[in-house]
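Annotated CoA binding site per Swiss-Prot: G269, V270, G271, N272, V273, I364, N384, G388, K408, in sequence order, evidence recorded as experimental evidence. Quoted from Swiss-Prot, the note on mutagenesis experiment E294 to A is: Abolishes enzyme activity. Taken from Swiss-Prot, the feature active site, 5-glutamyl coenzyme A thioester intermediate covers E294, and the record attributes it to experimental evidence. Swiss-Prot documents C357 to Y as a published mutagenesis change and attaches the note Strongly impaired protein solubility. Looking at Swiss-Prot, the entry for mutagenesis of E435 to A or Q says: Abolishes protein solubility.
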Amino acid sequence: MTERIRNVALRSKVCPAETASELIKHGDVVGTSGFTGAGYPKEVPKALAQRMEAAHDRGEKYQISLITGASTGPQLDGELAKANGVYFRSPFNTDATMRNRINAGETEYFDNHLGQVAGRAVQGNYGKFNIALVEATAITEDGGIVPTSSVGNSQTFLNLAEKVIIEVNEWQNPMLEGIHDIWDGNVSGVPTRDIVPIVRADQRVGGPVLRVNPDKIAAIVRTNDRDRNAPFAAPDETAKAIAGYLLDFFGHEVKQNRLPPSLLPLQSGVGNVANAVLEGLKEGPFENLVGYSEVIQDGMLAMLDSGRMRIASASSFSLSPEAAEEINNRMDFFRSKIILRQQDVSNSPGIIRRLGCIAMNGMIEADIYGNVNSTRVMGSKMMNGIGGSGDFARSSYLSIFLSPSTAKGGKISAIVPMAAHVDHIMQDAQIFVTEQGLADLRGLSPVQRAREIISKCAHPDYRPMLQDYFDRALKNSFGKHTPHLLTEALSWHQRFIDTGTMLPS
């Protein structure tokens, strides 16, 4: 471990996780590293959860406000949720136990745009940060903190926190050192902010390590534990069909000179649909691709390996166990092709617009006019959060939403008369793709958009119902610009809640 903690003076701060966890008090605001299940602290949260459970058994209160980069893993969100140790959570979560706490009303939750979290923290929206808890690959001779498999909001939390706890994780590959690009300009401060001088996805503008006043470092914990690295389902026929429509669209846009032959910087969400698209791009005609995204997932890693993609910039990895092992074994090959940045840079709307990114994101549902619900099932039950989809959707050159046309074995339609919750308004959604087809909505009015979405994207089981609703709304709506029948616009959702299906009996 001495080669991991190369600053001799800081070795005296090494202690067990149990001791470090005692620094975290009831009511503290704690900012941690971690983004899409990568690079989050693992041992101190487990020790903290045990202390919380013991306090609760004594009838004492012991909860914290937990602010991260994005989702973490079972050792952090899972353990603290089991202990009922979080009274407020932001900005993104995928842990099932934490999700249950949120949807039961036991943990307050706000799914902020990921690109805005650092700025909100600097502005004091989350309160005063008592603790920054970050995972590191190593600590350099001059006290620099080498991040691990994500960057997230770590630098901002280190700047703001009164005390710092560092987990130095030996499981993380030491060759991660040098892969990060931490810009030390004023990204998120007020009242003025510096322009982040990125004009190409492959550009480095900062340094390789996080910086913090060493006097703030209160504890260093040695760990050896892997990231979440959840497996991805192999793309099914539905995902492959969606990918096929999108690849044909890209080819058409190149022929029309609306896209260059190498496309534009790609942003992609995670999951089997996203991986199917990336797999298709790996086999397709486009070369010298670049990624400017928030995550690097299996499909993007495969494109880097094949040479189809030359550089990928993000804030984090989100890999299957197999892909994580692959990159660990071949880090000397991949490290020159990857840049990990803080998330208020990876998700900066200004950079996204400057680079002209192509944004590809999933959704829970969209209405017939193209308003998108990415977060709340039936309008009220939180799934994960808006993540970075809002950062990219509004500012990208192309904003694309991908989804199977149905869910729950056909019991839910992804295209509905009115979205039960809206994360992305119609002005931020240009292209919709389901396994039924692709709707290009650029330059269309709401009525024209509805005709395209219903005919191109809706499932045949639901298409006649949508067409009937739209036809009657055209005749009887209060206004004819965006026709709706308010007495039945959300009736599909209520039918599912009442009967378990959106289809009428």
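Every residue, even glycine, has its Cβ placed from backbone N, Cα and C.
None of the listed substitutions appears in this model.
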Could you check the recorded positions V273, C357 and say which one's CB has the most other CB atoms within 10 Å?
V273
Considering only the mutagenesis positions E294, C357, E435, which residue has the minimal Cα-Cα separation from V273 (CoA binding site)?
E435
Based on Cα coordinates, which of the following mutagenesis positions are within 10 Å of N384 (CoA binding site): E294, C357, E435?
none
How far apart, in Å, are the two Cα atoms that lie farthest from each other among G269, V270, G271, N272, V273, I364, N384, G388, K408, the residues recorded as binding CoA?
25
For the mutagenesis positions listed here (E294, E435), which one has the lowest count of neighbouring CB atoms within 10 Å of its own CB?
E435
Cα-Cα, whole number of Å: K408 (CoA binding site) versus E435 (mutagenesis position)?
15
What Cα-Cα separation, expressed in whole Å, is found between C357 (mutagenesis position) and E294 (mutagenesis position)?
12
Go through G269, G271, our binding-site residues, and report the one whose Cβ sees the most other Cβ atoms within 10 Å.
G269
Taking the Cα atoms as reference points, how far is E435 (mutagenesis position) from G269 (CoA binding site) in Å?
17
Three-class DSSP secondary structure - K408 (CoA binding site):
helix
Reduced DSSP assignment, C357 (mutagenesis position):
coil
Using the structure shown, find which entry in N384, K408 (the binding-site residues) has the sparsest Cβ neighbourhood within 10 Å.
K408
